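Okay, so here's the structure we're looking at.
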Amino acid sequence: MANKAPSQMERSITTIIDTFHQYSRKEGHPDTLSKKEFRQMVEAQLATFMKKEKRNEALINDIMEDLDTNQDNQLSFEECMMLMAKLIFACHEKLHENNPRGHGHSHGKGCGK
């Protein structure tokens, strides 16, 4: 039996994991993001979704502090995924924002547009 190609969602999950590791292994522990790595990832990978936040160093620091639940000044993959979940939820809501059908179910242009 031939291997089935990964689905779009499976590829998206793999991309998120790979992107996290692309930044997490730059300095310190290879499986956590330092403040510098987190800022670099937000600026490069979330530039459209977080365009206001990425220009504000203090806001980036506040976001990291909120995500850093064990207060070790690093973000584990799990802690970082809390941000991804919030962004996905906010993006979903934004897609429905101007739709007269609400969640009835058509999507607009997308987040960051």
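Every residue gets a Cβ built from N, Cα and C, even glycine.
Here the original residues stay in place, and none of the substitutions has been built in.
Since we're looking at a predicted model, the values are computed, not measured.
For His21, Asp31, His92, His96, the entry in Swiss-Prot reads Zn(2+) binding site. Around His92 (Zn(2+) binding site), no same-chain residue six or more apart in sequence has its CB under 8 Å from its CB.
The secondary structure of His29 (Ca(2+) 1 binding site), as reduced to three states from DSSP, is coil rather than helix or strand. According to Swiss-Prot, the Ca(2+) 1 binding site annotation covers Ser24, His29, Thr32, Glu37, on the basis of similarity to another entry.
The Ca(2+) 2 binding site annotation in Swiss-Prot covers Asp68, Asn70, Asp72, Gln74, Glu79 and is backed by similarity to another entry. Under 8 Å, Cβ to Cβ, and six or more positions away along its own chain, Asp72 (Ca(2+) 2 binding site) finds Thr32.
What Swiss-Prot lists as domain 'EF-hand 1' is 13-48, and the listing cites sequence analysis. Sequence-distant neighbours of the domain 'EF-hand 1' (13-48) (same chain, 6+ residues past either end, Cβ-Cβ under 8 Å): 6, 54, 57, 60-61, 63-64, 72-77, 80-81, 84, 87, 111-113.
In Swiss-Prot, a mutagenesis experiment is listed as His103 to Ala, annotated with the note Reduced histidine methylation by METTL9.
Where Swiss-Prot documents His105 to Ala as a mutagenesis experiment, the accompanying text is: Reduced histidine methylation by METTL9.
Quoted from Swiss-Prot, the note on the mutagenesis of His107 to Ala or Phe is: Reduced histidine methylation by METTL9.
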**Message:** If I restrict to non-local contacts, at least six residues apart, and a C-beta distance under 8 angstroms, what lies near Asn70 (Ca(2+) 2 binding site) in its own chain?
**Reply:** Ser76, Glu79
**Within the predicted model, mean pLDDT of the domain 'EF-hand 1' (13-48)** = 94
**Item:** Asp68, Asn70, Asp72, Gln74, Glu79 excluded, remaining Cβ within 8 Å of their centroid (Ca(2+) 2)
**Value:** Thr32, Leu67, Thr69, Gln71, Asn73, Leu75, Ser76
**Item:** Alpha-carbon distance [Asp68 (Ca(2+) 2 binding site); Ser24 (Ca(2+) 1 binding site)] in Å
**Value:** 15
